[in-house]
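**Student:** The domain 'SH3' annotation in Swiss-Prot covers 107-167. What Swiss-Prot lists as domain 'SH2' is 173-263. According to Swiss-Prot, the mutagenesis experiment TYR272 to Phe carries the annotation: Minimal reduction in ability to autophosphorylate. Feature annotation from Swiss-Prot assigns domain 'Protein kinase' to 288-539; the stated evidence is sequence analysis. What Swiss-Prot notes for the published mutagenesis of LYS317 to Met is this: Loss of kinase activity. According to Swiss-Prot, the feature active site, proton acceptor maps to ASP409, an assignment based on similarity to another entry. Listed in Swiss-Prot is the mutagenesis experiment TYR439 to Phe, annotated as follows: Partial reduction in ability to autophosphorylate. Annotation of the published mutagenesis TYR568 to Phe in Swiss-Prot: No reduction in ability to autophosphorylate; the original residue is retained in the structure shown. The note that Swiss-Prot attaches to the published mutagenesis TYR684 to Phe is: Minimal reduction in ability to autophosphorylate.
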Amino acid sequence: MGQQVGRVGEAPGLQQPQPRGIRGSSAARPSGRRRDPAGRTADAGFNVFTQHDHFASCVEDGFEGDKTGGSSPEVLHRPFGCDAESQALNEAIRWSSKENLLGATESDPNLFVALYDFVASGDNTLSITKGEKLRVLGYNQNGEWSEVRSKNGQGWVPSNYITPVNSLEKHSWYHGPVSRSAAEYLLSSLINGSFLVRESESSPGQLSISLRYEGRVYHYRINTTTDSKVYVTAESRFSTLAELVHHHSTVADGLVTTLHYPAPKCNKPTVYGVSPIHDKWEMERTDITMKHKLGGGQYGEVYVGVWKKYSLTVAVKTFKEDTMEVEEFLKEAAVMKEIKHPNLVQLLGVCTLEPPFYIVTEYMPYGNLLDYLRECSREEVTAVVLLYMATQISSAMEYLEKKNFIHRDLAARNCLVGENHVVKVADFGLSRLMTGDTYTAHAGAKFPIKWTAPESLAYNTFSIKSDVWAFGVLLWEIATYGMSPYPGIDLSQVYDLLEKGYRMEQPEGCPPKVYELMRACWKWSPADRPSFAETHQAFETMFHDSSISEEVAEELGRTASSSSVVPYLPRLPLLPSKTRTLRKQGENKENLDGGLDAAESLASSSAPAGFIRSTQASSGSPALPRKQRDKSPSSLLEDAKETCFTRDRKGGFFSSFMKKRNAPTPPKRSSSFREMENQPHKKYELTGNFSPVASLQNADGFSVAPSQQEPNLVPAKCYGGSFAQRNLCADDDSGGGGGSGTAGGGWSGITGFFTPRLIKKTLGLRAGKPTASDDTSKPFPRSNSTSSMSSGLPEQDRMAMTLPRNCQRSKLQLERTVSTSSQPEENVDRANDMLPKKSEEGAAPARERPKAKLLPRGATALPLRAPDPAITESDSPGVGVAGVAAAPKGKERNGGTRLGVAGVPEDGEQLGWSSPAKAVAVLPTTHNHKVPVLISPTLKHTPADVQLIGTDSQGNKFKLLSEHQVTSSGDKDRPRRVKPKCAPPPPPVMRLLQHPSTCSDPEEEPTAPPAGQHTPETQEGGKKAAPGPVPSSGKPGRPVMPPPQVPLPTSSISPAKMANGTAGTKVALRKTKQAAEKISADKISKEALLECADLLSSAITEPVPNSQLVDTGHQLLDYCSGYVDSIPQTRNKFAFREAVSKLELSLQELQVSSTAAGVPGTNPVLNNLLSCVQEISDVVQR
């Protein structure tokens, strides 16, 4: 707020801001309502939102105003800046509302005024002083420099340092295009009477006054009459905006108070380029003084330096001579020369004449975003700040998208933080200018796997949509205050998890809308992901449509009202809510935009988590591995005794994570097994019916209710369960009933917020107890934990998944999957369709059944059930999966009901626990049998009533305990690890060609579980909903690029697929695999595989029956299954799996095709099949 000595007139009428220089994007401005958290010194002088908020102080010739800088989209944040509140207040006091009322109106369009001081540095530049009048003579080629004449001479000055003399930007109170929430942010730390005039973002050209009074910010629309008069109240109209501001600075006249102190603007804009000479970026090395080192990397180091010409602190990126070619180094510099955006780190110059090479950029004093998030104060960096940061990054990426650039390394570590939470995207070493739709990286290029899109990992191809994927991961980093993505998951497992449909869980406290955006960014098909323009608009909409502060206050207030865990939260003054009556607005109701400061609760500015939690049904991703977990959502429950662990929330969840506390000793499996067997009376039911007035059990994303059969049971508590649920991303719009629950109850729509510390503890279920004081029950054992991992798998502690045991014991968990809660994108409907039917009652029958003998390799364990004409033992040797016979999955033509794993009928409308076994038997497009990802532990020598044979991803056999075995001793019941053994060569293939099209109705003929399996009756079985229709085709919106799928042998073709042609295209159909058909890698050579591929290619080109082509194709699939693990390079392995997946899908289409085999030119199915075979051959020959 510089004091105005001279006065410059203003043209009549409302003056609109004139474009000047490079206009930035509005993306850098947040749109959330917030007030500065307590305890933080408000940097009142910094304006970090607006693009055209240059400090206006126009004085007559010979007079000089204060040297206070301004803010602009091209802000170069210096390590120093405006002082704190005192300086802003002192300068505000000196402001005179009459500063621009007098003086002649200038009609010369070339007459400009200086906004900032500028010191000449050679190259014919001219020194100017703020407030000095200048006449513009011309511009350089890119318009970033203006040639001007002043009383001191003629020369070049930066274009963004001057403005037309009649522009609104000369005024100290005019801030240009600023959103409503950004204005509130600017005024939040100021005093009563602080104000600014801004242009509306949503309605360009519409001006408003934002005025702070008594902790609130009021917004008044400035109206314009037909005769160009401006007014706030209809009784007081003025010719110019300056007159209006002057009037309301003396009398309120309808405003809540008078206009006293313009909000300050203190940062100078960035000077683009070294000089006005176009494309001159080479700097003199002697102009840079190197200071201390900031950090180092693979290619060089980064230092703090001073650009002596401008006395400007800069960042200097150096490169080692032997690590990077000069051309590659210049490519990065060339990319940075072309980008100019307030949220992109600006290139200032380069030194490339001799090594070591320098890239000189603006300096961001707070370092990279990742470290900043990990070390910041949660009281300062609140949910609003996090959302603001994400908005800025989306704005920068939208700019790159429009410029047709790809970044290729977007992550929190490559974003830098400046004053007042300004974030800028940096590190353009991998960025490229796109000349087509995609960019293919050279062989051997390295990429950050956890941030790289699947198509980029598989094919080395990049597009702006692969940056969108990385942006979704970056959002997850922001929401978790800098946690590492996919915590506890090894790099080699990430791609395999993604192809199974796994996506990271919803961070604790993350609003559903933000998580929906993350999931949209993680769509498998690039075409299905949103553009950065859409993501940026989505963030802006979030700010405008709702108050984040109010959501934080509402969510945390609800939790605090029911919990005694959060008494430490600081008692901040409560701000008035929107519903409170506005003061002094009776005579100005038509112009008041509305009360804008959201009411904040005592906890709103100190939320330990990044974003707020939702009380509505939201999508959660699977439970995470044990290596990294966060606090349990149930830590806020009143009954602290029943939680598996406690923790101090005072430091925020991430600080607790960094302490690396040791997890408690997990419960013994034997006792847990006995507990579940000996206490069959315990029932569990979790419902997903959420409402804004959720009960205490709902506070963490799910509710727990006792079984209807036993109403006296207290609600069970679940520490880790987001089970069958509905994903909220765009591709799940057609999904079945997710979080809203179903008529049948049961495991329906569980969401819950899983964090690394939560799952670091034992994942399990607390059973309902007849009395609340009975605390003797123990958590369920981790069914797939590291203690029973196969010794042959690396990173055991990171790869194992902690899964709750199935309390119904109606299914066998035969395979390690990502989580019980992970639902593949393409199969959400099917995941919601699965629920175990009512099972046999009592535990005694399980003890009375004779033990089943260990089955030989290649055989399958069939469930003990009544003979079914639809499924006979002779028909099904190839149908079983790892020892469980899976009946045809798909509704048949005659309306038969689908049978689930272990012969348990499934209801089409009910939601069920998507157990690992079910994932094997039902979800074909999301599981890769050849990928060693989180697979079930190897068990040996178990005294189970029945021993079933399972297979891991390598085709190795292992034995499984029955679900409810009778335990006689502790140690004997504990599963033991055995080293996997290679499977023998496959036996002759048996095919099922005919099969009846119906199967028994589960309501009329309940099926029995496998021998030795105890299946107590549960509420889920008793509350079956009516069967619903099964879709006859793939789910709408199925990704263009299906997840890579390792082939399945011909014997695994379900008879339902042959009986029903349309069923062949179902996404949710599961082709099961006979374990013994795995061909070991040492028996498949490259030559044999290529020979088999040539054989299939030859068969395709000849008129042969479809059945013969299918046989040959499945033979090739078997060869591929055995060969995939011998591919040395990871990227080639990814591409190979993708090609094999396409081949498998092509064979399925051929199998159900009614068209007779012909030549590839006439049959599109054959064309597709031939291209798949060729792609496999190409990958193998690389």
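Counting begins at 1 with the first residue displayed.
From the backbone N, Cα and C atoms, a Cβ is placed for every residue, glycine too.
Show me how these features fit into the structure around them.
**Tutor:** Note: the domain 'SH3' (107-167) comprises 3 helix, 29 strand, 29 coil (DSSP; helix = H, G, I, strand = E, B).
Within 10 Å of the C-beta of LYS317 (mutagenesis position) there are 24 other C-beta atoms, taking all protein chains into account. LYS317 (mutagenesis position) falls within a strand segment according to DSSP.
Its Cβ placed at the centre, ASP409 (active site, proton acceptor) has 20 other Cβ atoms within 10 Å.
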**Student:** How big is the gap, in Å, between the Cα of ASP409 (active site, proton acceptor) and that of LYS317 (mutagenesis position), rounded to a whole number?
**Tutor:** 17
**Student:** Could you tell me the mean pLDDT the prediction assigns to the domain 'SH3' (107-167)?
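**Tutor:** Mean pLDDT for the domain 'SH3' (107-167): 84.
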**Student:** If you run the three-state DSSP split on ASP409 (active site, proton acceptor), which class comes out?
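**Tutor:** Once the DSSP labels are grouped into three classes, ASP409 (active site, proton acceptor) ends up as coil.
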